Amino acid sequence: MAVMTPRRERSSLLSRALQVTAAAATALVTAVSLAAPAHAANPYERGPNPTDALLEASSGPFSVSEENVSRLSASGFGGGTIYYPRENNTYGAVAISPGYTGTEASIAWLGERIASHGFVVITIDTITTLDQPDSRAEQLNAALNHMINRASSTVRSRIDSSRLAVMGHSMGGGGTLRLASQRPDLKAAIPLTPWHLNKNWSSVTVPTLIIGADLDTIAPVATHAKPFYNSLPSSISKAYLELDGATHFAPNIPNKIIGKYSVAWLKRFVDNDTRYTQFLCPGPRDGLFGEVEEYRSTCPF
């Protein structure tokens, strides 16, 4: 019977320890390699890692081109402009409506801003400037259909028609809520200082960000934006952001808060890009001397 000397015993113990260490290291590397690419596996992720500075800038990381949609060529809406990233890839698509008596020019800045973060965006003129919210819902839907089916091949080839969203100002915001209630397949809705006679949107299941303005006397938040938000089901992803010191017409000029949180919402829910959750949960700080009067949501998303 062989007898193990102290030297051989120490050598054997060291060998077994090294084997155990190597096995543990291999298991750790395997676990890390499996867990690390979680967000990278998202096929809809576009653009660099987001920062506050990037989202608050006047334009995003993508160069943008435009395509005019004449009133004569438009079907079901009043024409407009399509903004799209020059980079050849597929993107979610967004339609944006102006408000009562407003024209496309009043929301044009949003088209270019959002497109520069990796979306195909159409800003529209309505058939008449006096069109009511439910008519604007129909026109937003027609604008989405135009981008998917009738725009140039350059635009159509860039659109992922399974990832659509709508936005609108004032009565366009009311139209946004109406279309969201009619099309649960939409990935996101963003009403901006919205106006609508209907106060109950409990049928909406689309992730919805409502942006109100504390000095709005046309669609006061107490009778519009807040009741709209409160009526949305608590089971859906939703958020309410109230601008501090802003009026009903805040969405008509470039606004870094509207731009930042609109892009973050679209990225999170149209692109399923969780890199943007950090800007929405817990969201902006509100209170005295800030740019945001109030923020609340159904975080976590």
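Each residue, glycine too, has its Cβ placed from N, Cα and C.
This is the original sequence, none of the listed changes applied.
On its own chain, SER170 (active site, nucleophile) has PRO98, GLY99, TYR100, GLY102, LEU192, THR193, PRO194, TRP195, ILE218, ALA219, HIS248 as residues at least 6 apart in sequence with a Cβ closer than 8 Å to its own Cβ. DSSP classifies SER170 (active site, nucleophile) as coil under the three-state reduction. Among the features that Swiss-Prot reports, active site, nucleophile is placed at SER170.
Every protein chain shown contributes to the tally, and the Cβ of ASP216 (active site, charge relay system) ends up with 24 other Cβ atoms within 10 Å. What Swiss-Prot lists as active site, charge relay system is ASP216 (among others), and the listing cites similarity to another entry.
Every protein chain shown contributes to the tally, and the Cβ of HIS248 (active site, charge relay system) ends up with 21 other Cβ atoms within 10 Å. Taken from Swiss-Prot, the feature active site, charge relay system covers HIS248 (among others).
Swiss-Prot lists TYR100, MET171, TRP195 with the feature poly(ethylene terephthalate) binding site, giving similarity to another entry as the kind of evidence. Using a 10 Å Cβ-Cβ cutoff, TYR100 (poly(ethylene terephthalate) binding site) registers 19 neighbours.
Annotation note: GLY102 (mutagenesis position) sits in a coil segment as assigned by DSSP. A mutagenesis experiment is reported in Swiss-Prot for this position, GLY102 to Ala, and the note states: Increases activity on poly(ethylene terephthalate) (PET).
Over all protein chains present, the Cβ of HIS169 (mutagenesis position) has 33 other Cβ atoms lying within 10 Å. Among the mutagenesis results in Swiss-Prot, HIS169 to Ala has the note: Decreases activity on poly(ethylene terephthalate) (PET). The residue drawn here is the original one.
Listed in Swiss-Prot as a mutagenesis experiment, HIS169 to Trp is described as follows: Increases activity on poly(ethylene terephthalate) (PET).
The annotation that Swiss-Prot gives for the mutagenesis experiment ASP214 to Arg reads: Increases the thermal stability of the enzyme. When secondary structure is read from DSSP and collapsed to three states, ASP214 (mutagenesis position) falls in the coil class. Within 10 Å of the C-beta of ASP214 (mutagenesis position) there are 17 other C-beta atoms, taking all protein chains into account.
As a published mutagenesis entry, ASP244 to Arg appears in Swiss-Prot alongside the note: Increases the thermal stability of the enzyme. ASP244 (mutagenesis position) carries neither a helix nor a strand DSSP state and counts as coil. Counting only same-chain residues six or more apart in sequence, the Cβ atoms lying under 8 angstroms from the Cβ of ASP244 (mutagenesis position) belong to ASP214, ASP286, GLY290, GLU291, VAL292, GLU293.
DSSP assigns PHE249 (mutagenesis position) to coil in the three-state reduction, placing it in neither a helix nor a strand. Within 10 Å of the C-beta of PHE249 (mutagenesis position) there are 16 other C-beta atoms, taking all protein chains into account. According to Swiss-Prot, the mutagenesis experiment PHE249 to Ser, Ala or Val carries this note: Increases activity on poly(ethylene terephthalate) (PET).
Here the residue is the original one, but Swiss-Prot notes a mutagenesis experiment at this spot, GLU293 to Arg: Increases the thermal stability of the enzyme. Under the three-state DSSP scheme, GLU293 (mutagenesis position) falls in the strand class.
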How big is the Cα-to-Cα gap, in Å, between ASP216 (active site, charge relay system) and PHE249 (mutagenesis position)?
8
Quick one: pull the CA-CA distance for PHE249 (mutagenesis position) versus HIS169 (mutagenesis position), whole Å only.
8
Span of the poly(ethylene terephthalate) site, taken as the largest CA to CA distance across TYR100, MET171, TRP195 (Å, rounded to a whole number):
9
